[in-house]
Amino acid sequence: MTSPLKRTLTRELPQHEGQTVKLQGFVHARRDLGGVQFLVLRDVTGVTQCVGSGLTLPLAESSVEVVGKVKAHPKAPGGFEVQVEDFRVISAATEATPVEIPKMEWNVNPETMLDYRVVTVRGLKERAALKVQAELVDAFRAHLRGEGFTEISTPKIVSAGAEGGANLFPIDYFGHPAYLAQSPQLYKQIMVGVFERVFEVAAVYRAEEHATSRHLNEYLSLDVEMGFIEDEEDVMGLENRLLASIMERLRATSQAEFELLGATIPDVPAHIPRITLMDARQLVTEKYGHPVGGKDLDPEAERLLSQHFAETEGSDFVFVTKYPRAARPFYAHPELNEDGSVNGEVTRGFDLLFRGIEITSGGQRIHDYGMLMDSIAAYKLKPESLEGYTEVFKYGMPPHGGFAIGAERLTAKLLGIANVRYARAFPRDRHRLTP
């Protein structure tokens, strides 16, 4: 029979010393020493030790109810234990878990961990990572609302890609070809004409056949777009403030999770260092002997560049600016020459590196209709496939720009998680559709 007492959470026990409380949660661990039974109960706020006699303990992960008196105990988790007066099994586990949830480190194949993700995600470290991400996303929303942004929701079934048609998942839309959205980019820009400052928190889909520790085919994208800017510096300034606000929130809400995972919350400089892509390539080549080819920085170059700024400026963050046109999509605003003419080689695009990995791409976008149509032609795209997007630029779009942060990448780097898949509850990569 359910106790009439109101439920108490484990984190509230210090407020109830000497009182009788009701706890509800999961059997995290158990020991039977003959006449005395020890039960570690886990709820959403933590774990606590419960001690009783004559108890028949169910299998681990069973959900249970404990009624008992709170007593200070220096060796118990959290410094308190509950002396059991009444015990009830709410829902019994029917078989042993494939891994021992209480273990802080599991010596099993990483793929096995994901195969049994519905259970392993209950682990304290796994739960902590997702809790940090939830706080991060909430802080993202709160800061942007404070700066006058409006949250929007854009289609995830689209007729064309935001980045030229590559890396799209095709679907059959009632007999018509369609795709899963790889980015809300085009809709974000359209909505600048409505709310001026917008953001979205939503999944995006990339049909990229990567098998790396930094890529997912479905991930949570934190997207921002703002109008009436001067140039990309306004956008980088916003992201600088946003990240500082997020870290401040994490210090207030998530210290326990960071301590559990052995991670530290970074300081965000008042002015995150900037370096142009060309200078970054030269620095990495000359200082570290790592030649950089292609149109972007490779992963090792990102790591070395981050190392340089951590050592020389004490910053875990660095903006890499002035990306070449070949490395940016058609809507990236070109740099202008001193005479005001268009520089056909360089854009006002940037990336943000954090602890050795890119977590953001952003920049100023083209807002002039003629320039946009010229860019679409230069990229050899079909104008008719983008008419729903380009139409709005006939009607006074302001200078605007924005960025997107990959929530899982940021979470993984914050917490020292080696593979981005473990920063998502149920990851999707090129080999995984379940659970």
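The count begins at 1 with the first shown residue.
Note: Cβ is positioned from N, Cα and C throughout, glycine not excepted.
Sequence annotations record features per position, and here Swiss-Prot assigns L-aspartate binding site to Glu163, Arg206, Ser361, Arg365 based on sequence analysis. Taken from Swiss-Prot, the feature ATP binding site covers Arg206, Ala207, Glu208, Arg214, His215, Leu216, Glu358, Gly406, Ala407, Glu408, Arg409, and the record attributes it to sequence analysis. Swiss-Prot lists His28 to Gln among its mutagenesis entries, and the accompanying note reads: Enhances enzyme specificity for tRNA(Asp) over tRNA(Asn). Listed in Swiss-Prot as a mutagenesis experiment, Pro77 to Lys is described as follows: Enhances enzyme specificity for tRNA(Asp) over tRNA(Asn), by decreasing the ability to form Asp-tRNA(Asn) and increasing the efficiency of Asp-tRNA(Asp) synthesis in vitro. Seems not to be able to charge tRNA(Asn) in vivo. Quoted from Swiss-Prot, the note on the mutagenesis of Pro77 to Cys, Ile, Leu, Phe, Ser or Val is: Seems not to be able to charge tRNA(Asn) in vivo, but Asp-tRNA(Asp) formation is not affected.
Take the CB of Pro77 (mutagenesis position) and look out to 10 A: across all protein chains shown you find 17 other CB atoms. One residue stands out among the recorded positions His28, Arg206, His215, Arg365, Arg409 for having the most other Cβ atoms within 10 Å of its Cβ: Arg365.
Checking each of the binding-site residues Glu358, Ser361, Arg365, Ala407 against Pro77 (mutagenesis position) by C-alpha distance, the shortest gap belongs to Ala407. In sequence order, Asn167, His215, Asn217, Arg430 make up the list of same-chain residues 6 or more apart from Glu208 (ATP binding site) whose Cβ falls under 8 Å from its Cβ. Between His28 (mutagenesis position) and Arg409 (ATP binding site), the C-alpha separation comes to 29 Å. According to DSSP, Arg409 (ATP binding site) is assigned to a helical segment. Of the binding-site residues Glu358, Ser361, Ala407, Ala407 has the largest number of other Cβ atoms within 10 Å of its own Cβ. Classification of Arg206 (L-aspartate binding site) by DSSP places it in coil, neither helical nor stranded.
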